[in-house]
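*Asks:* According to Swiss-Prot, the protein has these features:
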| type | residues | note |
| --- | --- | --- |
| DOMAIN | 154-267 | domain 'SPR' |
| MUTAGEN | ARG221 to Asp | Abolishes inhibition of EGF-mediated p42/44 ERK signaling |
Amino acid sequence: MDATVIDELQQILPIEQLRSTHASNDYVERPPAPCKQALSSPSLIVQTHKSDWSLATMPTALPRSISQCHQLQPLPQHLSQSSISSSMSQSTTASDQRLLASITPSPSGQSIIRTQPGAGAHPKVDGALKGEAEQSVGHSSDHLFICEECGRCKCVPCTAVRPLPSCWMCNQRCLCSAESLLDYGTCLCCVKGLFYHCSTDDEDNCADEPCSCGPSSCFIRWAAMSLISLFLPCLCCYLPTRGCLHMCQQGYDSLRRPGCRCKRHTNTVCRKISSSSSPFPKAQEKSV
């Protein structure tokens, strides 16, 4: 058993001979360009030194020739393979620590930047000049045709009827408006559903307008509604509630519509563009 241990120990090369062998190995050495890059970055230096030490500590390296095997000196018998490997690992760890200590910069040498430089100050836009520019652009495109009698604009957006406000509810499934509240409050929705299922003509609009006075089966519709009102008395409140809704619509339109509301035909005046702040300035010149 002692003879086999001595033979194995004799096959292990010393570190000096491994370094000389590594220096003459063409397959392990790297080209000069990566070497320069490794010298410039500390992380690559640490990796290359660790690889060199790993190659130096490999116990499975074999001698290149028989002459190198004869040049090995016999080791004492009281040394074991575990003690040799432990001493080599300790020397490797100590050298790695010294290398890392030399590469790591001292905390006093460089200061850590914790705050980023602020962005450059942008020029502030004058609010008054911006408002005047937007106002001049708005006057140049809107309110060009002014009524000669009331002094209001006669364009289509200004003279359009303003409906009562409405909104969508339940993920845009239900329309909440004055018309829908009137239909559900007076049970007219039940009459519409009944006319829709009982109608045989697809083009018949009796389900959409059951209370209209049109010629499309007017007598039958009103007779059916009179019969249904016996079971649904709330249908009798539909016509007066409809009149109140129409009055509310007229009042809201008179307050919200900015355009001309003249009933009779009046002359149209082309307004001269000016920087006046009034929404409807007086006419400056007439159109030819």
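Cβ atoms are placed via backbone N, Cα and C, with glycine included.
Just so you know, the substitutions we noted aren't modelled in this structure.
What's the neighbourhood like for each of these?
*Replies:* According to its DSSP assignment, ARG221 (mutagenesis position) is helical. Note on ARG221 (mutagenesis position): other Cβ atoms within 10 Å of its Cβ, all shown chains, come to 20.
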*Asks:* Using DSSP, what is the helix/strand/coil residue split across the domain 'SPR' (154-267)?
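*Replies:* Taking the domain 'SPR' (154-267) as a whole: 58 helix, 6 strand, 50 coil.
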